[in-house]
Structures are given as C-alpha cells and as structure tokens.
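Q: Got a structure for you, questions after.
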Amino acid sequence: MALSVNDCARLTGQSVPTMEHFLPLRNIWNRVRDFPRASTTAAGITWMSRYIYGYHRLMLEDLAPGAPATLRWPLYRQPPPHFLVGYQYLVRTCNDYVFDSRAYSRLRYTELSQPGHQTVNWSVMANCTYTINTGAYHRFVDMDDFQSTLTQVQQAILAERVVADLALLQPMRGFGVTRMGGRGRHLRPNSAAAVAIDARDAGQEEGEEEVPVERLMQDYYKDLRRCQNEAWGMADRLRIQQAGPKDMVLLSTIRRLKTAYFNYIISSTSARNNPDRHPLPPATVLSLPCDCDWLDAFLERFSDPVDADSLRSLGGGVPTQQLLRCIVSAVSLPHGSPPPTHNRDMTGGVFQLRPRENGRAVTETMRRRRGEMIERFVDRLPVRRRRRRVPPPPPPPEEEEEGEALMEEEIEEEEAPVAFEREVRDTVAELIRLLEEELTVSARNSQFFNFAVDFYEAMERLEALGDINESTLRRWVMYFFVAEHTATTLNYLFQRLRNYAVFARHVELNLAQVVMRARDAEGGVVYSRVWNEGGLNAFSQLMARISNDLAATVERAGRGDLQEEEIEQFMAEIAYQDNSGDVQEILRQAAVNDTEIDSVELSFRFKLTGPVVFTQRRQIQEINRRVVAFASNLRAQHQLLPARGADVPLPPLPAGPEPPLPPGARPRHRF
C-alpha cells in the first residue's frame, strides 16, 4: 500500500517538512541502482541498522535536516536513508502507558522481491510489563472470624462489586496539571525529544512528568493495598474517563439502563418472595399499556444508583443464588437472558398489568410499539445520531389485528408474567444495542469489558454447589482484580495499535501474548501462565480466553491437586489450547494456595511488522553511499567503526567498483 508523506510523518514522529525533504519511496523495483547495494537488501539494512546507524534508537530522534542528532557521523546534517514507518509510534504508545519496563527485541528486516515489486519490511517484538500488588487482600475484606461470617463476607464482596459495575459514572474534571514522579524519562538524555521535555518542565521537580488524569488513576490502581475497594470498576472508570462528550452521554445512559433493569428485577424478585413485606406505594406503580412510552418512567423509577448497604440488607429477602442470577442478567446486557423465575404471580410487582387494552394483550402491545418507543427515546438524548432513523413500518390492517387478538388471548393469559418480564428485558437490550451502535469507533469496545459476567457466573455455580469458602472468595477477588488490569491494558493496546486507522493500515499485528507470573513475598515465581493469539483480533481474543480461564480456575480454589480423571474436565472448562503454556503450570495454578501470592506480574508481548521507506533525495543517497563505503573499508581492515555522533569528516567516495557486500548480504537481483 502506498505511503503518503502525512502518514509517514504521523507514524515516524517526524514533521511533514522533514518527510517532504526525505521524499519517501516504498517500492524500489526500478530504483535499486540509486542506492548502494547494502541499502536495498534485508541483510545489508540489518548490518547498517546495527553497526552504523543504530536504527532502534535513531528512529526516536528528531531527524530534520540540521537537527542535533544529524550533525555528525553517520548523517552529516541529513536524515537517514531509511525510515521504519510505525516503529516510533509503537515506542511512543508503550511509553505513554503505566508499564514498569519496556523492551524491544528481534528488530529484523525481510524483503519481498518479485517482478515489478521490491520492498523491505521491519519487524520487532515488544515486551511491556508491570506488577500489581495482590498481597493486601486481607485488608480488602475483614477476614477475622471468617467461617462464622461467611455469608456476610460474600454479600459484602458482591455488594461492592455490583455497585462498581452499575454505578453511574462521571469523568474526573479539574484544573491545572497532574504530575507523576519517577516517570517519563524513557528517552536518551541527550536526545532532542528529551531536551524538549526538559525545557518544557523547567521549574518542575526532578523526575516528574505531566500526565493525563487516566494515567495517574491507573498507576494508583496498581497497588491493591493502596486503592482497596476503589479497585472495583477500575476498567469502566478509565473507559469513561477517556470518552468524548457524545460517548460519555451514551455510556452513562447504557449504565443507567443496566442499573434500572437490575433494580427492577431485584424489586420484582424481592416482592415475589415477600409479598407482604415490601408493599409499593401506588405512585411508584406503572400502569401498562396506558404508559406506552414507559422507558422514561422506568428509568425515573429504577435508575437510582445501586447502594451497597441496601444490597447487603437483601440477605433475607433475596437468596444469594437469585441475587447472582439477577446480577448476571443485568451486567450481561444486551446479551444473555432474563433470570429464570419460578413464581408467575405478579402480585406486588412494580407494574400494574391490565389484561386487555382495546382487545389486545399488554405484552403484545408493548412488543408492537417497542421499535418506535426506542427510537423516540434515543432521539431525545442530547447527542447527534450517526444513523438516519428508519421510519417504523405501518401498522397492520385492522382485520389482521382482530384475528391475531383471538389467537394471542390464550397464550397471553397463560404466560403473561413470564412474557412480560422477558419483554422488559428485550426492550432494554435492544435499546442498549442501538446506543452501542451510536458510540464512536474508539468507544465501541465492549468485548474487553464483559469479563464480569464470567466471574459472576462462576460464583453462581459455586453457590449452587454450596462451595463458597475463604479460598474461593480470595481467588475470585484476586482474579477479578487481575482481569480488570488485563482488560484495561489490552483495550489500550487495541485502541492505539489496531483502532488507529493510519497505523493499522500500514503495520500488521502478527502475534499477541499475555504472560501472568504469580510471585511470593521473596519474588519467587509461584506459577506462570501464557496465552497466545494471532491475527487482527488477537487482543480481544486474548481477553475472552483469559476471562474464561481465570473464572473457571476460581472454582478449583482450595481443592488441592487435581486427580487424573479431573484434569481432562478442567482443561475443557478453561478451553485449553496448545499455545497456552505448560500444562503443569496450569495445574499448579489451580492447586496453589493463594495466600502465598504477594504480587502478579503481567507481561504484554506483541510482534508487529511494518514498512521500510527509502529516500529519493540524491544528497541523502550520496552521503549514504560514502558512509557505507567508508564503514566497509574499516571493517575489511578489522577496525572499529566510529561511534554515532563522532566528529569524523565525511569521507570521499572511493574510485572504482562498490565495496564488497557485508557478511550475509546477497548480490543485487536482476530480472
């Protein structure tokens, strides 16, 4: 794919005038003789990159003509003969995140030669790591006298987690700047970029860097001892912090709808279980189908933020098993299904159902008006819609309505409560789907934030088996915390490396890998897990696998080593794949006592391949030819090459044929 000057400037960190001076060229098929042989082959560029130019560092500098990084050997006031398009953007992406360490290895070059086409690509493996402190779990929930308060501890954890999942979020706003100590000095001290940072930060304390609020928040959330129960909901808070004004309205509305639905089904469940204990005042009962635009009244009645104290107080009214089903049903919207109900009596419910309205059943009336009502609701939001509203289909003829009413009567009388609750959820789900379609591309990333459903379903299964204990709760909390961090980081990498169209158009994601190492208080590795995925959707596929894997492993907590007959079933539960690391490490993870784990190290590795562009500027080609000839002669005489930036006069071009190829280089192709 052709590379424009603007694309090259964006992905190399250089200015547009610099790239216009450089004159980038991707396909050198009919231009090979304009360059020295070492500059056109993969082996030759590898030699130049490693021993002459040091491309792995040089690409991070300001390489404008006459810039400080270009003054002496080997550039002589000109840009280099090549640019690795996307490499500087990759390094900048990793530096802009809260990783503790970053490494870039295996910088290699490959060439593709065929009639009419000769190009060179670069590839690199990035490895970015940070550690989260999980050893402070005992401070998260009071574990004193745990066995006698098991139910209270479980309900406290659930309440805090549900409040985080359904809280009505607003982004943090403030004035001035946020500063983070000990960050931001990832560039070489003498580089032009570092000099610019130092000039900007004059008067600022040593080692501090001005950072966005969301980056400061995430650095804070890395330590469970420090953030305590604020860790719950970290991923969603960071997501809405980065959203634009339109996305903020849509995401907040989606969260309100989930909250309202959760409060609705909890109220209905509690009322069914205790019809005389929770009478509802008449003013709060909605009359259907007269309230045909019932969504606004529904939100007004039920979208109050979920309160942890009120959830804990539900212990007598709503069994934990039913509470978990309600949580899963609400959090999984717009997917999933309504919670199963065993009582079809709607007495004490939150809606006043009128069996017939003009000869038609309530649920059927709601279903027929659903699309038009949803469109009106979205149109009333203070956002500009991305899609033109399709007008609703005309109502069916009256003859059909009369005939259908007779057929519906018996079914509706039999299934009214169940069908009605299903219709409420279907309406909310369809509205959420429509709102998600209105999100901008950068905010439409729910595939990274659905992990909560896996963990709630795991606790639901444990509750059904009567297997809730300290070990399962400890692992549930710890892995939920790990999943929050994993989701946030993978979403960040997805947004910067796959969802940024300019980068994704030219740079290919070959492999993505997440390595999770649990360490004890002395730093020893307790177990290590590896997940690999390839292809364009590698980041989202990794999140789905990790979420399912960690949630399934929660159910094995406290059971010790797996028996032979259990291993195959466990591997099926975590959807084991051959590229998921050593099986013994997986079994060790399932059997370990989580009290031994003090911290979890998360490593995110990904391999990228991008294009190399060549210069068409004769002056740069000439300097490169003279530099390569001089370096080749020094190497032939077994002498050391000058250090980059050394004050070496530009050598003259020797007379005669070109110097011999460096080791490993191949002769020029002729077709």
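Placed from the backbone N, Cα and C atoms, the Cβ positions cover glycine too.
At each noted site, the model still has the original residue.
Quick paste from Swiss-Prot:
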MUTAGEN   C8 to S  Almost no effect on pTP activity
MUTAGEN   Y492 to A  Complete loss of DNA replication initiation
MUTAGEN   S580 to T  Complete loss of initiation and elongation
Q: Among all protein chains shown, how many Cβ atoms are found within 10 Å of the Cβ of C8 (mutagenesis position), not counting that one?
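A: So the Cβ neighbour count for C8 (mutagenesis position) comes to 24.
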Q: Can you grab the distance from Y492 (mutagenesis position) over to C8 (mutagenesis position)? Cα atoms, rounded to a whole Å.
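A: Per the Cα atoms, Y492 (mutagenesis position) and C8 (mutagenesis position) stand 22 Å apart.
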Q: Test of understanding: give the count of other CB atoms lying within 10 angstroms of the CB of Y492 (mutagenesis position).
A: 22
